[in-house]
Amino acid sequence: MPSKFSCRKLRETGQRFESFLAERGLDLETDRERLRTIYNHDFKPSYGTPAPGFSSMLYGMKIANLAFVTKTRVRFFKLDRWADVQLPEKRRIKPGSNISKQHRSLLARIFHDRAEYLHGKHGVDVEVQGPHEARDGQLLIHLDLNRKEVLTLRLRNGGSKPVTLTHLFPLCWTPQFVFYHGEQDLPCPLGPGESYELHIYCKTSIVGYFPATVLWELLGPGESGAEGAETFYIARFLAAVAHSPLAAQLKPTTPFKRPPRLTRNSVLTNRIEEGERPDRAKGYELELSLALGTYYPPILLRQLLPTLLQGPSIFTAPKEVAEIKAQLETTLKSRNYEVKLRLLLHLEELQMEHDIRHYDLDSVPMTWDPVDQNPRLLTLEVPGVAESRPSVLRGDHLFALLSSETQQDDPVTYKGFVHKVELDRVKLSFSTSLLSRFVDGLTFKVNFTFNRQPLRVQHRALELTGRWVLWPMLFPVASRGVSLLPSDVKFKLYDRSLESNPEQLQAMKHIVRGTTRPAPYIIFGPPGTGKTVTLVEAIKQVVKHLPKAHILACAPSNSGADLLCQRLRVHLPSSIYRLLAPSRDIRMVPEDIKTCCNWDAKKGEYVYPAKKHLQQYRVLITTLITASRLVSAQFPIDHFTHIFIDEAGHCMEPESLVAIAGLMDVKETGNPGGQLVLAGDPRQLGPVLRSPLALKHGLGYSLLERLLAYNSLYKKGPNGYDPQFITKLLRNYRSHPTILDIPNQLYYDGELQACADVVDRERFCRWEGLPQQGFPIIFHGVMGKDEREGNSPSFFNPEEAATVTSYLKQLLAPSSKKGKARLSPRNVGVISPYRKQVEKIRYCITKLDRELRGLDDIKDLKVGSVEEFQGQERSVILISTVRSSQSFVQLDLDFNLGFLKNPKRFNVAVTRAKALLIVVGNPLLLGHDPDWKTFLEFCKENGGYTGCPFPAKLDLQQGQDLLQGLSKLSPSTSGPRRHQNLPQEREGEGGLPLQVEPEWRNEL
């Protein structure tokens, strides 16, 4: 019958019995039956409250590692005495106090190759006494808040020869651990059977995961004088853990297992049967005059890619590899423009081919379409498709192989075309031969593909760039000084707010006059400065003052293009036309632009008017990729006099070219041709790439960022930027001055001015949840733990998720607090760089927490990645940084993950907030990054820091030493050296690293 007493109660009773024995001089008694008699007849009557039985008490002590128990003997470890004894201060060890740079590098290697240092050597090993749980090579000490636990690590020489303990290194930067060494001084000889004790006090007043490492350095057996003796190391990894109730519910559901090695195109066979493609819109009248090539990556590049990633090999051709590397490393110029950018696009596609395999499905059932009851369509559930992981759009295809035929010599592969996407389900058309034999529940092995259309139109744009000689626009050297308007023209503004903003007004006037041509005009718009407002006003003024002008207005995303349309239709309702791709879900299109886009509500489908009809509109609005349809229709090269690209810093340079090459001409002399306008911020996130090789060699640069970084026309001089070519907007209309302070200093030369509405920006300055009234930033320090589960490589941190949830309850709970404004969930955003943390936080607020899940509009609270919040703002932003472990930091740095060493991601995250910014993270780890270090110290100095104790000194150099050690592993201690840019656990087929699930493109 199970005991009615908890393990904690059993342990506490046993420790009190141990003290009872010591007080009576019976602490040396080990006879089990005599101890039972003392317990039942002497101890229990004096206990005062019901006590467990003797055997139950022993069980509790045994599982807590506080007693050694046999059928006849009991030996208590007597550790609890340490909890009440103050050891001499001279025996206390200050963690890290005597660690040299050499030893820091050694510790970094030990973090990486833990198993090697957990085993004893030469008969020397470590005995552990005290309450702990051994898990994955780590000693976990579970703590109740404000209750002390004591652990003893006894280094014992169980060998036959003497050894010498030369150094003892406890490594811990948190106050939850206190270390006391034994009586002996170091170096300390240990003969056979001798031991050296380390006593560890553990106590915490806050929840969290507090790691520590203990390293013993020893001199092995050798001749006298020890000249030939071997130095060896033994380590133990500790962690004190105190969970909040919510965090305990977020622990990994299944142990993390690395995904199996991926097999490329595993379902493709010699026999492929196709289904029916979705019907082309009956109203598709737009010409297709210019062919679009396939532009597949060259076979040789596929073969050489592993060598490019991993280094030379005897099985590769050095000459070809050297040629490719030379192309990659050469500075981008007009003479190598097409060759280099085409190569980078191929590298990106090869990475995409590899990454898409991550979503392949095995033994998944399909069913007949249950909703439309369409006998031609089958339904497949695809987890993650609603979040574009993977992206599946109407018109895309996938490959399926019957599970029952996978072992056949020549099975049939079925190519299914996507007709409809509904949340996590797709409806597919397959060949009639499959449909004729199909029954509900038939299972398949499925390979996903990605849409190559965006890549193909970028390759074509590179071809057209050279054909139309656009170098004066892409590598500008001067303006030709030709104005489109008289110098004395007066502007009547549509948006009167520009009257009080000289920078916006200046940019608009230069754009309309066109004096920058053939060079592009750049609107450099830091967060919240109104770059889209400026761009929209410029478009309206061009339409007004230049009657013959025709404008193409683009953005990389549908949301960006929709916003342009919404802003323009206010004053130009009959002059604009929004051209949408057929894959766009009409339910996602804002209602107010449906009347001026290519959706035919009567037919229930998209229409594509002929070129002649589209040319009648003064302004066409598309995404960059959809602009390729105008190129295919061969619009006259001089039709568009102006091309505007919003969010221009967020797209690859070849993507910008899709809307330029073939649609705009640059005259060799005289009239400089059309005006290109780029609006964006090079200090915020650039394009999302998958290939680290393409990223390293420049594909991550947008056209806007390249011009600002390398072209002299756009360089900042002693008097600022040249307003003829570029305007930097300076007035921030979004954030409280305190929130703006650090990013302003770090990225914008301190020039930004806080101009947000005072009432809006100060609505949380008196909130009682602030550590410091009037300072609307909170950094809540949490010593959490990085976790992973299942086969997902993405990280999550339960304690941070619980802390974020706690703040959300304070902000959104119906019972208002003093100083807190009424807040709707739609005005709150939660940002985390890891997909799994996003999922866990959503789970907390929609399932686990009773108060939050009960709110009617809780689904309006957006939880997403930094990329998903670019261009957006919320009254309140909460950020969960997730990372707490040194062990994986180098992985983040190598693959541009997380926040560390990623100033653009940091900048975007902290500048989304209007009135309140709450950051939850590990200050010890974030302090290794200079930008985060600046932010942390800013919060501390102004009273905005709370949570775990703030580190006395954020030692940036020490952190960098440890990180350096991780990336320079010694072959002598860690086995064969691995390629530095490819951590072993991330490698996939051909050495290609498996990225942590960035969202796939779903904008066409």
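Quick reminder: no glycine exception, Cβ is built from N, Cα and C everywhere.
None of the listed substitutions appears in this model.
Taken straight from Swiss-Prot:
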BINDING   Gly525, Pro526, Pro527, Gly528, Thr529, Gly530, Lys531, Thr532  ATP binding site
MUTAGEN   Lys531 to Ala  Abolishes inhibition of retrotransposition
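A map of Swiss-Prot features onto the structure.
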residue	record	Cβ within 10 Å
Gly525	ATP binding site	27
Pro526	ATP binding site	25
Pro527	ATP binding site	27
Gly528	ATP binding site	22
Thr529	ATP binding site	26
Gly530	ATP binding site	23
Lys531	mutagenesis position	25
Thr532	ATP binding site	19
Requested in this report: Sort Thr532 (ATP binding site) into helix, strand or coil using the DSSP assignment.
Outcome: helix
Query raised in the report: Quick one: which residues besides Gly525, Pro526, Pro527, Gly528, Thr529, Gly530, Lys531, Thr532 have a Cβ within 8 Å of the ATP site's Cβ centroid, in sequence order?
Result: Asp681, Leu729, Asn732, Tyr733
Requested in this report: Name the secondary structure element type, per DSSP in three states, that contains Pro526 (ATP binding site).
Outcome: coil
